Amino acid sequence: MEPELTVPPLFSPIRQAIHPKHADIDVQTAAWAETFRIGSEELRGKLVTQDIGTFSARILPEGREEVVSLLADFILWLFGVDDGHCEEGELGHRPGDLAGLLHRLIRVAQNPEAPMMQDDPLAAGLRDLRMRVDRFGTAGQTARWVDALREYFFSVVWEAAHRRAGTVPDLNDYTLMRLYDGATSVVLPMLEMGHGYELQPYERDRTAVRAVAEMASFIITWDNDIFSYHKERRGSGYYLNALRVLEQERGLTPAQALDAAISQRDRVMCLFTTVSEQLAEQGSPQLRQYLHSLRCFIRGAQDWGISSVRYTTPDDPANMPSVFTDVPTDDSTEPLDIPAVSWWWDLLAEDARSVRRQVPAQRSA
């Protein structure tokens with residue numbers, strides 16, 4: 001048996017923060033899960049011990065308490081879908097049937113009054129979530145939330161096809177899949193709701209703003225893969241993970257794959273920091289708040305990842321760090337060799353050109 005991997009402290013230049021009502025929110029989310037009977041009794045019993053309310057409180061440390069609670073319930077609901085149907089349920093091996101279920105759930109999210117799936121706990125929970133999204137968000141934010149949920153569902157069906165076939169995608173396909181099946185993009189509208197504003201399309205749809213949101217998703221999901229590798233590798237079922245993809249594609253040992261994954265996420269973290277700081281200098285107060293929330297999302301996922309029993313697995317402890325470092329292992333400005341995301345680094349050249357255009361030409365004597 002190969003020696004157990006030890007995850008070193010990961011690079012994080014972002015400060016830790018948490019909502020002061022985190023303990024109350026965690027209790028409320030556990031009660032919400034019981035009220036709507038999310039997942040099987042066994043799964044629900046696990047989810048309510050995983051500090052999901054605390055995770056939400058780390059994502060929105062200064063947000064409206066009602067939205068922090070909404071986000072916590074939504075994250076738990078997502079785990080009810082992912083753990084209950086995709087990862088551990090039979091539908092996770094039947095992509096066609098899984099697509100049918102998820103398509104029906106999307107209809108419930110779009111039109112909660114539709115008389116369908118009325119005895120389904122996940123549908124009931126989703127109806128409650130949709131009503132609360134309507135209460136705290138605008139019509140545009142609600143529409144983007146539903147659209148992002150569809151993206152998430154689409155990606156987990158793709159993953160289910162690999163699970164059924166027992167195949168591992170290449171790194172580019174895995175990266176593209178992971179940007180969505182980590183359910184990070186579906187959280188983004190709630191970052192705005194949590195602070196009572198709506199980022200306007202002229203800023204939200206800018207290439208650079210979209211890119212930093214994708215970078216945040218990459219960092220969060222790569223970190224999740226690093227933290228969950230111990231649990232997933234020790235399990236008996238099929239699993240997809242960045243380390244496994246790197247092992248297969250590049251012929252690496254688990255230790256080498258861990259080093260490669262850390263290098264990749266460090267390089268993206270450095271790029272995220274540079275581009276988000278540039279955007280903050282020229283953006284509206286709403287954009288600056290959005291960028292701050294992306295940072296909180298990244299750091300919140302990190303702090304939750306090294307502390308939740310979901311990943312520390314006390315019965316079979318993982319060798320996880322208890323702190324983070326402010327020194328990256330890789331601060332190169334060269335693009336990652338992943339076509340789906342290599343264009344992110346084009347933003348550095350675009351910013352340099354923008355700076356040159358702003359510098360007045362020197363007149364000759």
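Even glycines carry a Cβ here, placed using N, Cα and C.
Under its mutagenesis entries, Swiss-Prot includes PHE55 to Leu, Trp or Tyr with the note: Drastically alters the product spectra compared to the wild-type, comprising linear terpenoids in addition to selina-4(15),7(11)-diene and germacrene B. Yields only a small amount of selina-4(15),7(11)-diene along with a considerable increase of germacrene B. PHE55 (mutagenesis position) carries a helical DSSP state (H, G or I). Sequence-distant contacts (6 or more apart, same chain, Cβ under 8 Å) of PHE55 (mutagenesis position) comprise ALA72, ILE75, GLY300, ALA301, TRP304, SER308.
Cβ neighbours of PHE79 (mutagenesis position) (same chain, under 8 Å, six or more residues apart in sequence): GLY39, LEU47, GLN50, ILE52. Recorded in Swiss-Prot as a mutagenesis result, PHE79 to Leu, Trp or Tyr carries the remark: Drastically alters the product spectra compared to the wild-type, comprising linear terpenoids in addition to selina-4(15),7(11)-diene and germacrene B. Yields only a small amount of selina-4(15),7(11)-diene along with a considerable increase of germacrene B.
The DSSP secondary structure for GLU87 (Mg(2+) 1 binding site) is helix. Swiss-Prot lists ASP82, GLU87 with the feature Mg(2+) 1 binding site, giving experimental evidence as the kind of evidence.
Around the Cβ of ASP83 (mutagenesis position), 18 further Cβ atoms fall within 10 Å across all displayed protein chains. Swiss-Prot documents ASP83 to Glu or Asn as a published mutagenesis change and attaches the note Drastically alters the product spectra compared to the wild-type, comprising linear terpenoids in addition to germacrene B. Unable to produce selina-4(15),7(11)-diene.
The feature Mg(2+) 2 binding site is assigned by Swiss-Prot to GLU87. Other Cβ atoms within 10 Å of the Cβ of GLU87 (Mg(2+) 1 binding site) number 20 in total over all chains.
Under DSSP, GLU159 (mutagenesis position) is assigned to a helix (H, G or I) in the three-state scheme. Applying an 8 A CB threshold to same-chain residues 6+ apart, the list for GLU159 (mutagenesis position) reads CYS86, MET177, ASP181, LEU240. Annotation of the mutagenesis experiment GLU159 to Asp or Gln in Swiss-Prot: Drastically alters the product spectra compared to the wild-type, comprising linear terpenoids in addition to germacrene B. Unable to produce selina-4(15),7(11)-diene.
One mutagenesis experiment catalogued in Swiss-Prot, ARG178 to Lys, Asn or Gln, is accompanied by this note: Lack of cyclase activity. Cβ neighbour count for ARG178 (mutagenesis position) (all protein chains, 10 Å cutoff from its Cβ): 25.
Annotated substrate binding site per Swiss-Prot: ARG178, LYS231, ARG310, TYR311, in sequence order, evidence recorded as experimental evidence.
What Swiss-Prot notes for the published mutagenesis of GLY182 to Ala is this: Drastically alters the product spectra compared to the wild-type, comprising linear terpenoids in addition to selina-4(15),7(11)-diene and germacrene B. Yields only a small amount of selina-4(15),7(11)-diene along with a considerable increase of germacrene B. Its Cβ taken as reference, GLY182 (mutagenesis position) is surrounded by 22 other Cβ atoms within 10 Å in the chains shown.
Recorded in Swiss-Prot as a mutagenesis result, GLY182 to Pro or Val carries the remark: Lack of cyclase activity.
For the mutagenesis of ALA183 to Phe or Val, Swiss-Prot gives this note: Lack of cyclase activity. The structure shown keeps the original residue. According to DSSP, ALA183 (mutagenesis position) is assigned to coil rather than to any helix or strand.
The number of other Cβ atoms within 10 Å of the Cβ belonging to ASN224 (Mg(2+) 3 binding site), over all protein chains shown, comes to 21. According to Swiss-Prot, the feature Mg(2+) 3 binding site maps to ASN224, SER228, GLU232, an assignment based on experimental evidence.
Annotated pair GLU87 (Mg(2+) 1 binding site) and SER228 (Mg(2+) 3 binding site), C-alpha to C-alpha distance, rounded: 13 Å. When the Cα of SER228 (Mg(2+) 3 binding site) is compared against those of the recorded positions ASP82, GLY182, TYR311, the shortest separation belongs to TYR311. All protein chains included, GLU232 (Mg(2+) 3 binding site) registers 17 other Cβ atoms within 10 Å of its own Cβ. With respect to LYS231 (substrate binding site), the closest of these recorded positions in Cα terms is ASN224, chosen from ASP82, ASP83, ALA183, ASN224. Among the recorded positions ASP83, GLU232, ARG310, TYR311, not one has a Cα within 10 Å of the Cα of GLY182 (mutagenesis position).
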